[in-house]
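Data first, discussion second: the structure below is written as structure tokens.
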Amino acid sequence: MDGFSRRRMLMTGGALGAVGALGAATRALARPLWTWSPSASVAGTGVGVDPEYVWDEEADPVLAAVIDRGEVPAVNALLKQWTRNDQALPGGLPGDLREFMEHARRMPSWADKAALDRGAQFSKTKGIYVGALYGLGSGLMSTAIPRESRAVYYSKGGADMKDRIAKTARLGYDIGDLDAYLPHGSMIVTAVKTRMVHAAVRHLLPQSPAWSQTSGGQKIPISQADIMVTWHSLATFVMRKMKQWGVRVNTADAEAYLHVWQVSAHMLGVSDEYIPATWDAANAQSKQVLDPILAHTPEGEALTEVLLGIVAELDAGLTRPLIGAFSRYTLGGEVGDMIGLAKQPVLERLIATAWPLLVAFREGLIPLPAVPAVLWTLEEALRKFVLLFLSEGRRIAIDIPDVNRPS
């Protein structure tokens with residue numbers, strides 16, 4: 001499958017040949033056959049090509065050229081000036097990069113401002129749940145996604161995981177920000193920069209022997225399937241868990257929250273034919289692309305330890321066992337084992353019993369419950385975590401890499 005790109009596939013095999021090639025590749029990589037229909041997408045139609053073999057034909061050649069020309073340091077310096085959606089691009093950018101960025105910053109025609117506003121308000125209103133699930137649910141689940149763990153670990157960002165996690169948190173904050181897609185917001189900027197980072201990693205990581213030896217046969221990282229795996233570990237997982245916890249979510253708020261993530265996927269370069277149009281479609285796609293691929297890797301376990309170490313800095317490690325137990329409760333014991341979360345049987349049983357009561361109280365469904373004091377300690381620790389990583393004042397520079405992780 002060397003050099004297997006969407007363009008080459010369509011040129012050399014035709015539809016029937018492509019299906020055969022994709023089926024063989026799926027078996028080799030132990031991936032389920034791609035059967036999700038584009039009729040369930042925001043586009044409503046599509047050619048149905050497996051996103052495993054679709055990358056970013058707009059961004060990838062441009063960023064490869066920028067890297068090969070040695071322009072990354074100068075470009076990063078210029079891009080530090082670009083922080084708001086309504087800002088003009090900085091002067092001095094290479095022409096091909098400027099052209100790409102001007103195109104990439106355009107919102108999709110189907111974006112609904114009212115839905116985006118409502119979705120952002122929902123994220124703010126449910127901030128304690130959304131923030132905790134992003135960080136201690138989705139963030140830790142990402143370490144059980146082998147490709148994501150290895151792409152992070154062996155890329156330049158893997159050398160400074162605290163900075164890498166902060167940048168990931170920045171994306172989560174910007175998506176949920178009340179001003180995310182407004183002129184004075186910054187989500188368009190964050191999305192375009194992240195899309196360029198992904199393109200740079202696709203160019204660089206295949207040059208890493210360490211990544212190539214552990215990639216499971218993948219020749220180019222961060223396919224559109226990989227992006228949607230991450231998307232589901234965030235959007236679909238968070239909505240599913242909130243409903244399981246008994247958080248009150250009405251239909252309009254759920255649809256608005258989904259719309260925020262639909263627009264964000266588009267802005268990150270995902271083809272509209274892979275973006276679910278409804279939560280039912282999202283759950284169906286998640287069961288196909290996310291659930292079967294969760295697994296243990298040494299890289300993922302190492303990243304879990306780094307993340308929990310950062311959380312421990314909040315209070316010198318006093319609540320680390322509690323946070324670990326909450327994460328196991330949130331992710332489930334199977335995923336907890338995959339990523340090396342220590343078992344905390346007593347705390348896990350306590351949280352499983354009392355956390356739903358605490359949620360019901362916060363949602364105004366029951367009076368103040370009689371829960372162990374440790375649960376209030378947990379809630380306070382979660383609030384500190386959310387404030388630390390989703391703080392508006394935390395300005396993070398998203399830089400394009402020009403090297404892999406140093407060996």
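Count begins at 1; order follows the chain as displayed.
Just so it is clear, glycine is given a Cβ too, placed from its N, Cα and C backbone atoms.
In this structure the noted substitutions are not present, so the sites keep their original residues.
In Swiss-Prot, a published mutagenesis experiment is listed as M1 to A, annotated Impairs clear zone and aldehyde formation.
According to Swiss-Prot, the experimentally introduced change R6 to A is described as follows: Impairs clear zone and aldehyde formation.
Experimental mutagenesis at this site is recorded by Swiss-Prot as R7 to A, annotated: Does not impair clear zone and aldehyde formation.
Experimental mutagenesis at this site is recorded by Swiss-Prot as M11 to A, annotated: Does not impair clear zone formation.
One entry in Swiss-Prot concerns the mutagenesis experiment R164 to A. Its note says: Loss of catalytic activity. Still contains a heme group.
Here the residue is the original one, but Swiss-Prot notes a mutagenesis experiment at this spot, T168 to A: 2% of wild-type catalytic activity. Still contains a heme group.
H198 (mutagenesis position): 21 other CB atoms within 10 A of its CB, across all protein chains. Experimental mutagenesis at this site is recorded by Swiss-Prot as H198 to A, annotated: Loss of catalytic activity. Loss of heme binding.
Annotation comment: Swiss-Prot describes H198 as heme binding site, evidence class a curator's inference. In three-state terms derived from DSSP, H198 (mutagenesis position) belongs to a helical segment.
Quoted from Swiss-Prot, the note on mutagenesis experiment H203 to A is: No effect on catalytic activity and on heme binding. Cβ neighbours of H203 (mutagenesis position) (same chain, under 8 Å, six or more residues apart in sequence): D60, L63, A64, I67.
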Legend entry - In three-state DSSP terms, the structure that H203 (mutagenesis position) belongs to: helix
